[in-house]
Amino acid sequence: MKALIILGLLCLSVAVQGKVFERCELARTLKELGLDGYKGVSLANWLCLTKWESSYNTKATNYNPGSESTDYGIFQINSKWWCNDGKTPNAVDGCHVSCSELMENNIAKAVACAKHIVSEQGITAWVAWKSHCRDHDVSSYVEGCSL
């Protein structure tokens, strides 16, 4: 019985943690999903962005008390403008997606929403990109990844 409880807790912690991608694994996945060069944004810039937004974690969340919104998933997509979490006041849902879908281990829906955002607002929509990636050499993010 004790072993079952421990096993259950371990499974729960894995479900809450989600998938944390390895850098090169994420690079390959983003490339397969068409982000390399999308709207002129290099794969290295996408990796830099996701490193600083979520540390490559699909289940990352960040609550923003000022706007009463939450950022979700590997790209930290905001519930005020881009996804529906059912609790953010006056949400727009620009990507027409549930915020929980942006935290799935399969990041296809998150990538589709990121493409929509970068198409409308450019990569500067992400504060972490402006703070940590813009005007920096980001080539190290794809270095050694055999793409």
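Quick reminder: no glycine exception, Cβ is built from N, Cα and C everywhere.
Although substitutions are noted, the structure shown does not include any of them.
Record features, source Swiss-Prot:
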type	residues	note
DOMAIN	19-147	domain 'C-type lysozyme'
VARIANT	Glu32 to Lys	In isozyme 3A and isozyme 4A/4B
VARIANT	Gly37 to Asp	In isozyme 4A/4B
ACT_SITE	Glu53	active site
VARIANT	Ser55 to Gly	In isozyme 3A
ACT_SITE	Asp71	active site
VARIANT	Glu101 to Ala	In isozyme 2A, isozyme 3A and isozyme 4A/4B
VARIANT	Asn106 to Asp	In isozyme 2A, isozyme 3A and isozyme 4A/4B
VARIANT	Ala108 to Glu	In isozyme 2A, isozyme 3A and isozyme 4A/4B
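Between the candidate recorded positions, Glu32, Glu53, Glu101, the densest Cβ environment within 10 Å is the one around Glu53.
Shown are the recorded positions Gly37, Ser55, Asp71, Asn106, Ala108; the one with the most C-beta atoms within 10 angstroms of its own C-beta is Asp71. The average pLDDT for the domain 'C-type lysozyme' (19-147) in the predicted structure is 98. Across the domain 'C-type lysozyme' (19-147), DSSP assigns 56 helix, 14 strand, 59 coil. When the alpha carbons of Ser55 (variant position) and Asp71 (active site) are compared, the span between them is 14 angstrom. Closest in space to Asn106 (variant position), of the recorded positions given as Glu32, Gly37, Glu53, Asp71, is Glu32, taking the CA atom of each residue. Here the candidates are the recorded positions Glu53, Asp71, Glu101, Ala108. The one whose C-alpha lies nearest to that of Gly37 (variant position) is Ala108. Taking the Cα atom of each, Glu101 (variant position) and Ala108 (variant position) are about 9 angstrom apart. Nearest to Glu32 (variant position) in space, judged by Cα atoms and limited to the recorded positions Glu53, Asp71, Ala108, is Ala108.
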